[in-house]
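So that you can see what the record holds, here are the features copied from Swiss-Prot:
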type    : residues  : note
DOMAIN  : 101-153   : domain 'bHLH'
MUTAGEN : S162 to A : Reduces weakly phosphorylation. Reduces strongly phosphorylation; when associated with A-259 and A-266
MUTAGEN : S259 to A : Reduces weakly phosphorylation. Reduces strongly phosphorylation; when associated with A-162 and A-266. Reduces transactivation on the insulin promoter in glucose-stimulated insulinoma cells; when associated with A-266 and A-274
MUTAGEN : S266 to A : Reduces weakly phosphorylation. Reduces strongly phosphorylation; when associated with A-162 and A-259. Reduces transactivation on the insulin promoter in glucose-stimulated insulinoma cells; when associated with A-259 and A-274
MUTAGEN : S274 to A : Strongly reduces phosphorylation. Reduces transactivation on the insulin promoter in glucose-stimulated insulinoma cells; when associated with A-259 and A-266
MUTAGEN : I279 to V : Promotes the formation of differentiated late retinal amacrine cells
Amino acid sequence: MTKSYSESGLMGEPQPQGPPSWTDECLSSQDEEHEADKKEDELEAMNAEEDSLRNGGEEEEEDEDLEEEEEEEEEEEDQKPKRRGPKKKKMTKARLERFKLRRMKANARERNRMHGLNAALDNLRKVVPCYSKTQKLSKIETLRLAKNYIWALSEILRSGKSPDLVSFVQTLCKGLSQPTTNLVAGCLQLNPRTFLPEQNPDMPPHLPTASASFPVHPYSYQSPGLPSPPYGTMDSSHVFHVKPPPHAYSAALEPFFESPLTDCTSPSFDGPLSPPLSINGNFSFKHEPSAEFEKNYAFTMHYPAATLAGPQSHGSIFSSGAAAPRCEIPIDNIMSFDSHSHHERVMSAQLNAIFHD
């Protein structure tokens, strides 16, 4: 009889080992691959760390370099301002010539403009009521006087009445300097102290002004509708020949004469004038007597200038007593000669009173 497998004792006895099977080979190969992959990963990680360290150092160096460059640029900007706009081109000969030509044209335009302005101001100085052969008004004074003159004329046209000379001059001299005011007053034959009392606080208040002592009469000029002399249409030297009517001072001179004064008929303009005389600030002009007047009124007696100074000079004239000749001056003839000014008439009245005493 045959033995069974269990009985043969195979279960208890070790079996001899045979050659490795294909599964073992597969497992061993997989383990090797895993180990190789791990090594490669470790190498890659080490290389990556080394690369990162290297790159980090380079980046830090680059950052430091950039910071240093920025600091240097900021320092340069602080030292030198940054120029804006187009860069300066190189100056060539052609550009220099064009530049000089443009500059010459601009200078010529400015010169012509100033010449035209000065010519217009000269024409304006001839029109405004202020004339002087020795003094020239400044530009600002000329413009101010012209503005006041236009304002005064517009007020006259608006009111339609003949203006008062004092108020007219006050309007003209508003805002002007004292020298210009004196020139305007001299051209209109007025004393600036009479119509500008507020500028002279030392002037006594009891002294009357020109408008209070002598009635102001408007002058009659050839130009109709204008209250001031026609400075633009007439020669400036003729302005000073204009005289007020003789009856303007008759009320003030009547106490010096025995009979009332009569009006004198004479032309509005007289002959040539001698240089002006200044009496108490008033501008008056001495007329040169003609040859006929010298023949008709030739005085044979010559009196010293001190005879008009005071009463102590009277003895030198009348020292001979009753034997001295009495000289009477024909007042009517003198008053009929209209070339005498106000102060000359007063002097003749005083002489007549002395001779009649």
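Note that Cβ sites are derived from N, Cα and C of the backbone, with glycine treated the same way.
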*If you count Cβ atoms within 10 Å of the Cβ of S162 (mutagenesis position), leaving out that atom itself, what do you get?*
11
*Whole-number mean of pLDDT values that fall within the domain 'bHLH' (101-153)*: 90
*How many helix, strand and coil residues does the domain 'bHLH' (101-153) contain under DSSP?*
42 helix, 0 strand, 11 coil
